Amino acid sequence: MSGCFPVSGLRCLSRDGRMAAQGAPRFLLTFDFDETIVDENSDDSIVRAAPGQRLPESLRATYREGFYNEYMQRVFKYLGEQGVRPRDLSAIYEAIPLSPGMSDLLQFVAKQGACFEVILISDANTFGVESSLRAAGHHSLFRRILSNPSGPDARGLLALRPFHTHSCARCPANMCKHKVLSDYLRERAHDGVHFERLFYVGDGANDFCPMGLLAGGDVAFPRRGYPMHRLIQEAQKAEPSSFRASVVPWETAADVRLHLQQVLKSC
């Protein structure tokens with residue numbers, strides 16, 4: 001399938017009841033990065049660049065729950081002080097394996113023409129995410145990569161900054177993915193783009209917060225057995241009517257691809 005067309009050539013309604021613009025993407029497909037696109041936590045992976053492939057206990061002891069970004073700023077600073085340069089970190093990011101079936105899924109999505117608009121929301125960092133995606137040949141698929149800003153500083157060392165501030169009590173201080181996705185949808189609506197359906201592929205606890213934006217007809221793809229999946233199950237059990245989106249757990253990305261294929265067949 002090289003394109004995506006409504007039945008009988010009719011234009012479809014978006015999720016807010018507006019008529020979808022001709023040629024506009026019909027579906028927004030959002031991916032997490034760590035343990036979703038790639039099969040590791042990239043923040044753990046870069047520890048391989050440290051002396052002895054281990055961080056000192058004095059550094060690890062500085063972590064505070066909810067302030068992981070601040071902790072990772074210290075990790076990058078420490079690595080830089082040990083002589084680790086961005087090119088060394090890039091090599092590590094480039095070598096992180098994709099999750100099983102992920103390359104096929106991303107290739108499938110890329111072949112669907114205007115069906116999908118694809119974005120990535122990650123609490124990792126832009127340098128690492130982009131290094132990984134470029135090495136895998138999938139960077140151009142993503143219209144926007146929304147992650148903590150990072151890049152070489154004036155000394156040539158990798159520096160990390162928080163993505164934004166927010167008032168969500170459930171999320172880390174540097175990123176609320178609900179706010180990130182909400183702001184993106186608002187921006188696209190201002191551009192005249194109104195999506196028919198939202199699809200969200202993730203794994204972590206911070207991927208649960210944006211589930212509040214999903215409505216009937218939308219689909220959450222939590223990685224089976226991971227925190228996002230467990231939180232969805234708890235929410236469904238506590239108040240079944242509160243979670244309106246369909247839930248399709250995945251073990252390999254082939255599970256996501258097969259479901260999206262069925263969605264396109266029903267269009």
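Every residue gets a Cβ built from N, Cα and C, even glycine.
According to Swiss-Prot, the active site, nucleophile annotation covers D32. Under DSSP, D32 (mutagenesis position) is assigned to coil, being neither helix nor strand in the three-state scheme. Every protein chain considered, the tally of other Cβ atoms within 10 Å of the Cβ of D32 (mutagenesis position) stands at 26.
Per Swiss-Prot, the feature active site, proton donor maps to D34. Less than 8 angstroms from the CB of D34 (active site, proton donor) sit E40, N41, S42, D43, S122, D123, A124, D203, G204, each of them six or more residues away in the same chain.
Residues or ranges marked as Mg(2+) binding site by Swiss-Prot on the basis of similarity to another entry: D32, D34, D203. The Cβ of D203 (mutagenesis position) has 24 neighbouring Cβ atoms from other residues within 10 Å, across all protein chains displayed.
Summarising the annotation, Swiss-Prot assigns substrate binding site to D43, D123 and lists a curator's inference as the type of evidence.
Where Swiss-Prot documents D32 to N as a mutagenesis experiment, the accompanying text is: Abolishes phosphatase activity.
The note that Swiss-Prot attaches to the published mutagenesis D43 to N is: Strongly reduces reactivity toward PEA and PCho substrates. Abolishes phosphatase activity; when associated with N-123. According to DSSP, D43 (mutagenesis position) sits within a helical segment.
Swiss-Prot documents D123 to N as a published mutagenesis change and attaches the note Strongly reduces reactivity toward PEA and PCho substrates. Abolishes phosphatase activity; when associated with N-43.
Here Swiss-Prot describes D203 to S as a published mutagenesis experiment; the accompanying note says: Abolishes phosphatase activity.
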D32, D34, D203 excluded, remaining Cβ within 8 Å of their centroid (Mg(2+)): F33, E35, T36, I37, S122, G202, G204, D207, R223, Y226, M228
All-chain count of other Cβ atoms within 10 Å of D43 (mutagenesis position): 17
